[in-house]
Amino acid sequence: MSEVLITGLRTRAVNVPLAYPVHTAVGTVGTAPLVLIDLATSAGVVGHSYLFAYTPVALKSLKQLLDDMAAMIVNEPLAPVSLEAMLAKRFCLAGYTGLIRMAAAGIDMAAWDALGKVHETPLVKLLGANARPVQAYDSHSLDGVKLATERAVTAAELGFRAVKTKIGYPALDQDLAVVRSIRQAVGDDFGIMVDYNQSLDVPAAIKRSQALQQEGVTWIEEPTLQHDYEGHQRIQSKLNVPVQMGENWLGPEEMFKALSIGACRLAMPDAMKIGGVTGWIRASALAQQFGIPMSSHLFQEISAHLLAATPTAHWLERLDLAGSVIEPTLTFEGGNAVIPDLPGVGIIWREKEIGKYLV
């Protein structure tokens with residue numbers, strides 16, 4: 001096979017609706033501002049990926065970064081690891097972090113998708129693993145007692161064996177009321193994860209988490225500011241229940257710092273922020289060496305492939321950011337994600353829908 005080159009990069013900014021707004025203790029995400037990426041190759045295949053900007057304020061900047069990076073990658077070989085190394089070097093003075101790192105991850109994910117298509121194999125098999133069901137939890141919001149309970153019951157009826165609910169209400173009693181109501185509705189053999197979204201200081205996090213661990217929660221996620229690894233370590237040291245973090249690690253190097261000081265007993269990198277497929281591979285090796293169970297954050301389509309190839313795979317987060325513009329090739333059965341038997345990641349754009357949400 002002759003060398004496959006990158007021949008073009010197209011980006012489209014969209015702002016798509018969510019089935020439920022994502023309410024958190026620190027704010028609400030009402031829509032999903034996404035950058036859709038198409039990476040064309042000399043083999044005739046096109047790799048697809050998308051990025052989540054979190055806020056519409058950052059959407060155009062993220063798209064522009066990708067557009068400006070196009071000239072750096074066109075006519076380069078379709079070799080994701082080498083592309084990542086080149087971009088890391090090009091941006092070392094500006095700082096290979098933040099939106100720059102996120103944009104580079106979008107290129108990486110699209111390149112791996114294209115590589116799978118070139119070899120006519122799903123990404124999971126390209127990574128050397130077999131496709132298998134990946135256990136998933138249904139990810140919810142700061143919904144209040146009634147809606148949180150209703151959504152948990154619905155998830156259980158759909159076959160899920162765990163849910164995550166966001167907490168961080170004004171009073172601890174409110175956090176406990178939500179967890180207790182869910183527990184009463186779904187029973188003891190059902191996982192309940194809780195997420196504070198960085199909303200507490202360390203003393204408050206210790207106090208609330210010590211109360212919550214008596215309720216049998218599976219983990220307590222980001223109880224304090226995500227960059228405060230020492231604070232997380234102090235919280236974890238006072239608890240039996242695992243602290244979960246990682247969605248804001250910008251690259252495996254941040255994961256290494258957190259794990260090295262015992263900031264958490266569970267890890268959940270975000271496929272975008274950790275550095276795409278290339279960053280995830282490195283992160284999964286760290287998790288294996290530290291003996292840390294590793295879950296995913298958002299990006300459920302590609303994360304299913306990645307977790308199936310992760311030695312310490314734990315849970316996939318089911319939260320459908322892009323369902324308005326992506327065909328539902330990733331399915332869920334009996335609480336598990338079922339990887340599609342399609343080349344690459346399996347992302348297929350719903351082109352007729354994309355036009356409705358272009359920014």
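Backbone N, Cα and C define each Cβ position, glycine as well.
The feature active site, proton acceptor is assigned by Swiss-Prot to Lys166 (among others). Following the DSSP three-state reduction, the secondary structure of Lys166 (mutagenesis position) is strand. Cβ neighbour count for Lys166 (mutagenesis position): 25 (other Cβ atoms within 10 Å of its Cβ, all protein chains included).
Its own atom aside, the Cβ of His297 (mutagenesis position) has 25 Cβ atoms within 10 angstroms in the protein chains shown. Feature annotation from Swiss-Prot assigns active site, proton acceptor to His297 (among others).
Per Swiss-Prot, Mg(2+) binding site is recorded for Asp195, Glu221, Glu247. The Cβ of Asp195 (Mg(2+) binding site) lies under 8 Å from the Cβ of Thr24, Lys164, Thr165, Lys166, Ile167, Glu221, Glu222, each of which sits 6+ residues away along the same chain.
Around the Cβ of Glu317 (mutagenesis position), the same chain contributes Ala136, Tyr137, Ser139, Lys164, Met268, Ser295, Ser296, His297, Leu298, Gln300, Ser303, each under 8 angstroms and 6 or more positions distant in sequence. A strand conformation is recorded for Glu317 (mutagenesis position) in the three-state DSSP classification. According to Swiss-Prot, the substrate binding site annotation covers Glu317, on the basis of experimental evidence.
Here the residue is the original one, while Swiss-Prot reports the published mutagenesis Lys166 to Ala, Met or Gln with the comment Loss of activity.
DSSP classifies His297 (mutagenesis position) as strand under the three-state reduction. Record note (Swiss-Prot), mutagenesis His297 to Asn: Loss of activity. The unchanged residue is displayed.
Among the mutagenesis experiments that Swiss-Prot reports, Glu317 to Gln is described with the note: Reduces activity 10000-fold.
In three-state terms derived from DSSP, Glu247 (Mg(2+) binding site) belongs to neither a helical nor a strand segment and is classed as coil. Around Glu247 (Mg(2+) binding site), the same-chain residues six or more apart in sequence whose CB sits under 8 Å from its CB are Glu222, Gln226, Met268, Pro269, Asp270, Lys273, His297, Leu298, listed in sequence order. The 10 Å shell around the Cβ of Glu221 (Mg(2+) binding site) contains 26 further Cβ atoms across the protein chains shown. Other residues of the chain with a Cβ within 8 Å of the Cβ centroid of Asp195, Glu221, Glu247, the Mg(2+) site, are Lys164, Met193, Tyr196, Asn197, Glu222, Gln244, Met245, Met268, His297.
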